[in-house]
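Cys49 to Ala appears in Swiss-Prot as a mutagenesis experiment; the accompanying note says: Reduced electrophoretic mobility; when associated with A-52. Among the sequence features in Swiss-Prot, the mutagenesis site Cys52 to Ala is noted as follows: Reduced electrophoretic mobility; when associated with A-49. Experimental mutagenesis is annotated in Swiss-Prot for Cys94 to Ala, with the remark: Small loss of electrophoretic mobility. While the structure shown retains the original residue, Swiss-Prot records the mutagenesis experiment Cys142 to Ala with this note: Small loss of electrophoretic mobility. One mutagenesis experiment named in Swiss-Prot is Cys170 to Ala, and its note says Reduced electrophoretic mobility; when associated with A-177. Here the residue is the original one, but Swiss-Prot notes a mutagenesis experiment at this spot, Cys177 to Ala: Reduced electrophoretic mobility; when associated with A-170.
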Amino acid sequence: MRLPLPLLLLFGCRAILGSAGDRVSLSASAPTLDDEEKYSAHMPAHLRCDACRAVAFQMGQRLAKAEAKSHTPDASGLQELSESTYTDVLDQTCSQNWQSYGVHEVNQMKRLTGPGLSKGPEPRISVMISGGPWPNRLSKTCFHYLGEFGEDQIYEAYRQGQANLEALLCGGTHGPCSQEILAQREEL
């Protein structure tokens, strides 16, 4: 008997899938969250790199969408947004509901998951915990970057490419995705 994925998760995340000759057993369980992950108003330190990458992705997506609608090309023929427009777009990015993001566990390590975050091999099946404190934490993280760098600097980095935007927000020697910070995260 084959069950759709939501039913598999509902019935303990165990099922036998595949064709008649090649049966594969898959199982998944929800990540076990510690008190900080459950109750803190702030993004836990070990998830800040993922959160930063999610924010950079959403900013880039929304700015690109706004530029596609714009009718004001710059000297190179690309669409350039007015300051008031990109300020509004970035503010709306941070104010969105962030419901498509959550936390799951990969190789005994908790990671944020959602649009713009898949890097490396993903598990064949996993359980994501979304809602709860995660949308508010991502919104706060987004507004933190707006305050730290400002809309002008963020838009300028975006105009140089998505990689530059992510480097501005997440890189640097003390950024959440710096090698030093990631090494400390792995030690935990």
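Here the Cβ of each residue, glycine as well, is placed from N, Cα and C on the backbone.
No noted substitution is present; original residues retained.
Cα spacing between Cys94 (mutagenesis position) and Cys52 (mutagenesis position): 12 Å, rounded to the nearest whole number. When other Cβ atoms within 10 Å of the Cβ of Cys49 (mutagenesis position) are tallied across all protein chains shown, the result is 20.
Taking Cβ-Cβ distances under 8 Å and a sequence gap of 6 or more within the same chain, the neighbours of Cys177 (mutagenesis position) are Cys49, Cys52, Arg53, Glu166, Cys170, Gly171. The local packing around Cys52 (mutagenesis position), expressed as other Cβ atoms within 10 Å of its Cβ over all shown chains, amounts to 23.
Secondary structure at Cys177 (mutagenesis position), taken from DSSP and collapsed to helix, strand or coil, is coil. The mutagenesis positions examined here are Cys94, Cys142; by Cβ neighbour count within 10 Å, the least packed of them is Cys94.
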